[in-house]
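Below is one structure; the comments refer to it alone.
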Amino acid sequence: MASFQIHQDMSNKENPGIKIPAGVKNTKQPLAVIGGKAEKNALAPRANFAVLNGNNNVPRPAGKVQVFRDVRNLNVDENVEYGAKKSNVVPVVEQFKTFSVYEDNNDTQVAPSGKSLASLVDKENHDVKFGAGQKELVDYDLDSTPMSVTDVQSPMSVDRSILGVIQSSDISVGTETGVSPTGRVKELPPRNDRQRFLEVVQYQMDILEYFRESEKKHRPKPLYMRRQKDISHNMRSILIDWLVEVSEEYKLDTETLYLSVFYLDRFLSQMAVVRSKLQLVGTAAMYIAAKYEEIYPPEVGEFVFLTDDSYTKAQVLRMEQVILKILSFDLCTPTAYVFINTYAVLCDMPEKLKYMTLYISELSLMEGETYLQYLPSLMSSASVALARHILGMEMWTPRLEEITTYKLEDLKTVVLHLCHTHKTAKELNTQAMREKYNRDTYKKVAMMESVEMSKDDFDQLCEAYNCKQKEDEHQQPDINTKSNVNLFYKF
């Protein structure tokens, strides 16, 4: 083992006042003792730092000269001069008190020149306008950093809800219509962070346009199952039904389920899989989607447990690497769920209509070969149209046509397919989706009866919708002309 030695001062140049006893070799040289005699024992203890009095703030008695304290007098209290000023000593209890946050009030606020304090904006209630006998929302400030996609509040989201300041009398009036007693439509805050993000008005159409461009990339092949030798559509349906149960067991977001199916189809479009490894591929796909979409995704051990230990952690992690390599790490894509959420926000969609739309859209995940040829935007638009028709509403509106960029005639083929899928859902062996949407959370939309629709029925609906649109177009110019003339003469 290598060793080193400190240079020895053999000539005693550093400390000439200290003598080294005769016969003592390799003795370490101590530091010079300040304030001692000329000769001291070489083995005497080194001086402590108390002899170096560098504190210039110590109160000194008047008329005396402060000198260095003798090292030998070790019983002298260094803080003896502070005894007269006990009022400056902070009590022990005060040291552990928490600090307080400065808050503006009328005593500390400074009003700008020409303005009174009463005209300043209240920082706590800047979005509430108090009137005589009423409280209504004004200019709700939207959160610009959405972090969650579910109704559970995100750890980084700020709760700015002001529903608590609304009087119960205001809520009871116009509950369904959202109209205040004064006749003004209330601007209720969004329900979660995703919808709060989409409420940014100036970006709404740009976001939709970006979704439409992104959905065309990284599409799975519609007929990939024909090249699979060991698996079939029935096996795929059973796997997706199991993924629905897993997502409900761990309360994963619906977007996680859509992404899992999307990754599965893209992987199977390029790789041939044996039936014994199909569940492993689905498990790894959901594991990737959960890590991509969820805030707190389940651990890999949870997925291994759900497979009844059919696979090991190493196998799941290895399959995760294979899937990511085959997909080239291109994981971001808009699904039908994203479009449905966007339409729900822009059109102020009722909850029952939204859940019915989601139920119809999720049923389409079970049939890969039928619906993989359609874009998610088209699938979501057709699901909205069929859900409105089932609930007895008008199938299509000008607002939906403007947002989705699809006319009612463009949805004919997909709507007819979805109508057949919704009708035969009760006869399927895979019932996880029906059990999911039979709950009170989803308004039990799966219990509603399906409707019969043929091509002729759909053509009649399209004709009626187009006739109504023409009538509205004939009436609209007269109203606009009258309004423009009035505005022109006012100026």
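Just so you know, glycine gets a Cβ as well, placed from its N, Cα and C.
Modelled residues match the original; the substitutions are not represented.
Note: the domain 'Cyclin N-terminal' (206-332) comprises 87 helix, 0 strand, 40 coil (DSSP; helix = H, G, I, strand = E, B). According to Swiss-Prot, the domain 'Cyclin N-terminal' annotation covers 206-332, on the basis of sequence analysis.
Cβ neighbours within 10 Å of MET235 (mutagenesis position), excluding its own Cβ and spanning all shown chains: 16. One mutagenesis experiment named in Swiss-Prot is MET235 to Ala, and its note says Abolishes binding to Z600; when associated with A-239 and A-242.
In Swiss-Prot, a mutagenesis experiment is listed as LEU239 to Ala, annotated with the note Abolishes binding to Z600; when associated with A-235 and A-242.
TRP242 to Ala appears in Swiss-Prot as a published mutagenesis result, with the remark: Abolishes binding to Z600; when associated with A-235 and A-239.
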Segment-level pLDDT (mean, integer) for the domain 'Cyclin N-terminal' (206-332): 94
Number of other Cβ atoms within 10 Å of the Cβ of TRP242 (mutagenesis position) across all protein chains: 18
List of residues, in chain order, with Cβ under 8 A from that of LEU239 (mutagenesis position) and at least 6 apart: LEU264, LEU278, GLN279, GLY282
Cα-to-Cα gap, MET235 (mutagenesis position) vs TRP242 (mutagenesis position), nearest whole Å: 11
